[in-house]
Amino acid sequence: MNILQEPIDFLKKEELKNIDLSQMSKKERYKIWKRIPKCELHCHLDLCFSADFFVSCIRKYNLQPNLSDEEVLDYYLFAKGGKSLGEFVEKAIKVADIFHDYEVIEDLAKHAVFNKYKEGVVLMEFRYSPTFVAFKYNLDIELIHQAIVKGIKEVVELLDHKIHVALMCIGDTGHEAANIKASADFCLKHKADFVGFDHGGHEVDLKEYKEIFDYVRESGVPLSVHAGEDVTLPNLNTLYSAIQVLKVERIGHGIRVAESQELIDMVKEKNILLEVCPISNVLLKNAKSMDTHPIRQLYDAGVKVSVNSDDPGMFLTNINDDYEELYTHLNFTLEDFMKMNEWALEKSFMDSNIKDKIKNLYF
């Protein structure tokens, strides 16, 4: 890992009016996307890796020895998309093959932080599920957490704190070791390391877990849960429960808010931010196309949204690909992107002193 990098010349607001994206090539635009001081709130650390890193893990542990590198990527990942969130979850469970020991988990955390830094992210909230990382090889969640915290801390310090990183804990559904209550207890035990609590995996109505989420929130840990992502669900109950029962401050994805004026009004009134993951939504068939992605409607309606990469390892993308897609297909401007990042900063669960520092530096 080559830490020595040219510092990024981040964009200032006063520069934006002098930049004409329409006259630029795609390569030139990517240089601009990198210079946006990005605040990313929704990225699964356990699914954040490069193709090279993933293949090296598969080879290291002699998994799938009869498959070529390209076949390995096709077998495990979701870069070509699929039929649904359910199909994605099944593939993600396969990816847990690489969580063989604590060394690879620490390495994954290091690479994830460094890659986000190279992409121009200045505030990064990673989230991970202790039970998901642990279940395949029956690892100890305490040692998993130690490895992740150690890996993050080491790279953040090597980068002289030019990227600020925090963790959210996920209690999930969809794999054999999933246990929301155990994950909530783990989150509160390590409250010094976790800035928020989430639910991920299969999208379910969480009202039956109200007691657990109340317990976490009342202990001082804010909530953001996955809801309003899965278009195969017959109604919008997951969103209503997240907002009215769980009292979340943010929603992971939330794009189905666009289907209801009542929900649009509700998230605006309660100042709830939607952590939108554009490429993820298209690849999982939760948005029919980028041209018709609901983020445009939501943004125009005054809903606070932010741009996120979700599971970049599964998609073989990075956060700047999401910016390129939103510009190319939905005509979002640099001013729009700066505003979204200001919203993300405002709604981040990180310490207010760090947020103030980032605001003064970049916004």
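Each Cβ is built from the backbone N, Cα and C atoms, and glycine gets one as well.
Classification of His226 (Zn(2+) binding site) by DSSP places it within a strand. If you look up Swiss-Prot, you'll see His42, His44, His226, Asp310 marked as Zn(2+) binding site.
The C-beta environment of Asp46 (purine D-ribonucleoside binding site), restricted to residues of the same chain at least 6 apart in sequence and closer than 8 Å, consists of Phe99, Leu108, Tyr128, Ser129, Phe132, Val133. Swiss-Prot lists His44, Leu45, Asp46, Asp172, Gly201, Glu229, His253, Asp310 with the feature purine D-ribonucleoside binding site, giving experimental evidence as the kind of evidence.
Under its mutagenesis entries, Swiss-Prot includes Asp172 to Glu with the note: Loss of S-methyl-5'-thioadenosine deaminase activity. Slight decrease in adenosine deaminase activity. Of all the Cβ atoms in the protein chains shown, 23 others lie within 10 Å of the Cβ of Asp172 (mutagenesis position).
Reduced to three states, the DSSP call for Asp172 (mutagenesis position) is strand. Under its mutagenesis annotations, Swiss-Prot gives Asp172 to Ala the following note: Loss of S-methyl-5'-thioadenosine deaminase activity. Slight decrease in adenosine deaminase activity.
The Cα of Gly201 (purine D-ribonucleoside binding site) lies closest to that of Asp172, out of the recorded positions His42, His44, Asp172, Asp310. Listed in sequence order, Leu108, Ala109, Ala112, Phe126, Arg127, Tyr128, Ile148, Leu167 are the same-chain residues at least 6 apart in sequence whose CB falls under 8 Å from the CB of Leu45 (purine D-ribonucleoside binding site).
Annotation: His253 are the recorded positions among Asp172, Glu229, His253 whose CA atoms are within 10 angstroms of the CA of Asp310 (Zn(2+) binding site).
Between the CA atoms of His253 (purine D-ribonucleoside binding site) and His226 (Zn(2+) binding site) there is a gap of 6 Å, rounded to the nearest whole number. In this structure, the binding-site residues under consideration are His44, His226, and the one with the smallest number of other Cβ atoms within 10 Å of its Cβ is His44.
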